[in-house]
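Annotation source Swiss-Prot lists domain 'Ubiquitin-like' at 1-81, citing sequence analysis. Here Swiss-Prot describes Lys8 to Ala as a published mutagenesis experiment; the accompanying note says: No effect on interaction with EEF1A1. For the mutagenesis result Thr9 to Ala, the note given in Swiss-Prot is Abolishes interaction with PSMD4; when associated with T-49. Annotation of the published mutagenesis Leu10 to Glu in Swiss-Prot: Impairs UBL-UBA domain interaction and enhances ubiquitin-binding; when associated with Glu-47; the original residue is retained in the structure shown. Here the residue is the original one, but Swiss-Prot notes a mutagenesis experiment at this spot, Lys47 to Glu: Impairs UBL-UBA domain interaction and enhances ubiquitin-binding; when associated with Glu-10. For the published mutagenesis Ile49 to Thr, Swiss-Prot gives the following note: Abolishes interaction with PSMD4; when associated with A-9. Quoted from Swiss-Prot, the note on mutagenesis experiment Ile49 to Ala is: Impairs interaction with PSMD4. Looking at Swiss-Prot, you'll find the mutagenesis Thr77 to Ser noted as follows: No effect on interaction with PSMD4. The domain 'UBA 1' feature in Swiss-Prot is assigned to 161-201; the stated evidence is sequence analysis. Per Swiss-Prot, the feature domain 'UBA 2' maps to 318-358.
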Amino acid sequence: MAVTITLKTLQQQTFKIRMEPDETVKVLKEKIEAEKGRDAFPVAGQKLIYAGKILSDDVPIRDYRIDEKNFVVVMVTKTKAGQGTSAPPEASPTAAPESSTSFPPAPTSGMSHPPPAAREDKSPSEESAPTTSPESVSGSVPSSGSSGREEDAASTLVTGSEYETMLTEIMSMGYERERVVAALRASYNNPHRAVEYLLTGIPGSPEPEHGSVQESQVSEQPATEAAGENPLEFLRDQPQFQNMRQVIQQNPALLPALLQQLGQENPQLLQQISRHQEQFIQMLNEPPGELADISDVEGEVGAIGEEAPQMNYIQVTPQEKEAIERLKALGFPESLVIQAYFACEKNENLAANFLLSQNFDDE
């Protein structure tokens, strides 16, 4: 007797597939590919998750006792890396707006990074390792050629009410709330990366999560190889990046807004970060050498990647000053108000909502 399998993606898309109980998980993946398309859902890149476990290809569907009232989560990892070189990403032809400041081109060292096609021989387990592979879950890396790349960079990082929704969705996969919260925190609220952490192990967790044997073996590989190829290495000595890292470690929810601001003021750098998101997150997780004042990040996001350290002060119009004063009247420290105001692109209402949604500790 045929059964109906309900499947849901991390983008909240739901669809159904009819299966015979004796058909294997591999057959289910093939049916998903046939219905949703080989480019979006290749069999080799699919991971099916039910009750917190990855379904094995050669196991019949009946063995997992999937309740038709529940759903199976579909994740897709990038396995066909050659697609990145065969055709440009779909994008709007309009380029991202440039800031009035002249930005230097991204360092050529970033372009010497091995092309994706050179890594086609790697196994899917290597591509899903959270700390050693530059590949990431499909959809988690913003499109580098999009006119709205700063919005793309922030769109995969959820905050506010979306955070609670995504938290509930991931918990529905069979994970406890505490583990999901820890995974989201480690991934800076990136739901795709959080699920990867739940499957392969949360960085800094005392006990590794139970992923596949291959994934655990890959995670043990030394990170020196990836570090040696890091095209964002030049950021380490940038005082603006060091301040940004300190602020984000204190308040991870600021990352989407800061990335969006960076995309407006330095789109070339955001494009490079988008191509190497894994290394960028690793650098943000590194402990800072010196504790920076949280106010030091004000106005400096756009200066990251430049050689102009003179951007230490910002000028505000009388209207902007009045908005800052009104936000201060809500009871928040001036440094936090300024930080939130500029991180939210001088949107007073958005900044107020952000400040009220955070639990800042006055220093």
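Start at 1 and count along the chain as shown; that gives each residue its number.
Backbone N, Cα and C atoms are what each Cβ position is placed from, and that goes for glycine too.
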Original post:
Within 10 Å of the Cβ of Thr9 (mutagenesis position), how many other Cβ atoms can be counted across all chains shown?
Top reply: 17
Subject >> For Thr9 (mutagenesis position): DSSP state (helix, strand, coil) >> reply: strand
Subject >> Subset of mutagenesis positions (Lys8, Thr9, Lys47, Ile49) lying within 10 A of Thr77 (mutagenesis position), CA to CA, in sequence order >> reply: Lys47
Original post:
Whole-number Å distance between the CA of Ile49 (mutagenesis position) and the CA of Thr9 (mutagenesis position)?
Top reply: 10
Subject >> Cα distance (Å, whole number) from Thr9 (mutagenesis position) to Lys47 (mutagenesis position) >> reply: 11
Subject >> Set of same-chain residues at least 6 away whose C-beta sits under 8 angstroms from Lys8 (mutagenesis position) >> reply: Thr14, Phe71, Val72, Val73, Val74, Glu169
